[in-house]
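In what follows, a single structure is set out as structure tokens and then discussed.
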Amino acid sequence: METEGLSPMLYEDDYYYGNETGLQPCDETDWDFSYSLLPVFYMIVFVLGLSGNGVVIFTVWKSKPKRRSADTYIGNLALADLAFVVTLPLWATYTALGFHWPFGSALCKLSSYLVLLNMFASVFCLTCLSFDRYLAIVHSLSSAKLRSRSSIIVSLAVIWLFSGLLALPSLILRDTRVEGNNTICDLDFSGVSSKENENFWIGGLSILTTVPGFLLPLLLMTIFYCFIGGKVTMHFQNLKKEEQKKKRLLKIIITLVVVFAICWLPFHILKTIHFLDLMGFLELSCSTQNIIVSLHPYATCLAYVNSCLNPFLYAFFDLRFRSQCFFFFGFKKVLQGHLSNTSSSLSAQTQKSEIHSLATKV
């Protein structure tokens with residue numbers, strides 16, 4: 001199936017790429033394989049993301065009396081991911097139909113907006129969660145006001161407001177139009193720019209997604225976790241009985257940052273290369289363009305996978321949160337066995353330290 005007039009670089013899951021802009025005329029990429037494979041990926045992410053984030057939201061909601069500051073950020077992170085994954089059946093259908101959008105203009109705008117809203121809100125929640133853990137571990141005594149309930153509410157309000165504003169271009173500019181035999185969901189700059197200046201709009205929107213949506217959060221999270229790792233190492237260096245706990249904490253910290261980078265880095269690298277080509281800083285051959293075009297949808301899928309990994313990375317690695325999940329879903333025997341195994345392997349002093357850590361540090 002051909003996509004007449006549709007630049008493959010516009011692969012519709014990159015919500016800020018423009019149509020047929022900045023690319024030299026090249027042979028079209030064969031999308032037949034992607035039309036079959038990508039919808040399957042989308043639906044797998046949909047099922048895992050819907051169930052995983054749903055469990056997180058339910059658990060956070062049920063544990064309100066004992067909710068920690070980290071739990072509040074985890075719940076909002078899950079809400080942001082959930083708002084995105086519910087749109088995946090639409091994008092799966094769109095791809096399976098060969099980039100034909102049968103759902104109308106309103107859903108085109110709303111679905112595109114939710115994707116960008118998720119990207120920003122999710123990244124900002126992760127950054128605030130990292131900052132909260134940094135304060136709890138590195139400045140546990142002096143950060144009480146910054147980690148108070150009112151401060152968390154204000155920070156969440158800022159997260160959602162800022163995310164909503166950054167995602168507005170998608171809501172305003174995205175619309176449906178007929179392209180050959182297909183109706184596509186695409187960015188339309190005709191109301192704000194001439195055809196000659198579209199590249200500048202696309203370049204600006206590309207920077208808008210990459211800098212505040214990836215580079216700055218990744219830099220901040222790396223800094224926070226470096227301080228956390230240093231503090232944990234100093235705290236446990238003379239406590240041999242805590243050696244395994246130290247290694248576990250450091251492993252989780254490293255995993256959080258690495259998984260985030262792995263999921264999003266390929267997407268932003270390809271988008272940056274396209275931006276540099278668009279603005280004339282690079283002159284890519286047709287073969288190079290075709291490689292980028294072929295890799296781009298799968299880099300996008302990898303970024304989407306982060307929405308179904310987050311519940312496991314940021315919630316189920318947490319002993320206290322995992323215990324709450326078992327309790328609220330009626331797995332009391334599993335919980336009792338888990339606590340029994342934990343008790344048999346820890347000394348009384350270590351248990352006391354563990355309980356204190358779970359209650360105040362994470």
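Even glycines carry a Cβ here, placed using N, Cα and C.
Original residues only: the substitutions mentioned are not part of this model.
The secondary structure of Asp81 (mutagenesis position), as reduced to three states from DSSP, is helical. Annotation for Asp81 (mutagenesis position): same-chain Cβ neighbours under 8 Å, separated by at least 6 residues, are Gly49, Asn53, Asn118, Ser122, Ser307, Cys308, Asn310, Pro311. One entry in Swiss-Prot concerns the mutagenesis experiment Asp81 to Asn. Its note says: No phenotype when overexpressed.
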